[in-house]
Amino acid sequence: MEHLERCAWFLRGTLVRATVRRHLPWALVAAMLAGSVVKELSPLPESYLSNKRNVLNVYFVKLAWAWTVCLLLPFIALTNYHLTGKTSLVLRRLSTLLVGTAIWYICTALFSNIEHYTGSCYQSPALEGIRQEHRSKQQCHREGGFWHGFDISGHSFLLTFCALMIVEEMAVLHEVKTDRGHHLHAAITTLVVALGFLTFIWVWMFLCTAVYFHDLTQKVFGTMFGLLGWYGTYGYWYLKSFSPGLPPQSCSLTLKRDTYKK
């Protein structure tokens, strides 16, 4: 438990800072652009991380939203209940996960449709010989063809959105103080460490996507959708009274409760 507490202390001192929340979006944009320049001008040699079957991609990135929801759900529930003691406020804050799920579903469906309507089936990866008889990506692949369309980077979108959402929700730790004897101490500490490491994985794999995969425009659009999903909620809608609200993070609990009143 001591090692876990040290990790939690380190993460509180890094990811929970307001400067991190303020600068992380710009850092992700800069990393995406820099990685894309490297990919275009001086491609890195093939490595384990450039293989789509690597462990982080298969077991984490492809399940990124599931991982994020599974860890944020108990974290939001425990920390917000610890601070407010009101089930109604906890449920209201948990609705952020429903909003995030809707954003994830709508964006991924949109990306899939864009790739479908802008794509064609080819005989080879070199885009030779259009196979007009195959009108969908699934049918094209089933018949051994290669589908090529405008493939907005789903990884760039989702990893951006998940990382920013976690950092926003962890801001509540400015107010959460539990000593070792508190019945929620172990659970919250464990969740802080898990969410912290998950955030580092998302940022690292975002960098790998920038360096190894997709064209610049595909990554720009993917990152842009992730930023819009984050800013449209935490930067705009959640500031309104009719919304899930922001995590409690004001100087006094009274002010925090007033913030969540309808």
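Each residue, glycine too, has its Cβ placed from N, Cα and C.
These features come from Swiss-Prot:
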type     : residues     : note
ACT_SITE : His155       : active site
ACT_SITE : His214       : active site
MUTAGEN  : Asn80 to Ala : Decreased specific binding to triglyceride. Decreased lipid droplet size. No change in protein expression levels and subcellular localization to the ER
Determine the Cβ neighbour count for His214 (active site): the number of other Cβ atoms within 10 Å of its Cβ.
21
DSSP three-state call for His214 (active site): helix, strand or coil?
coil
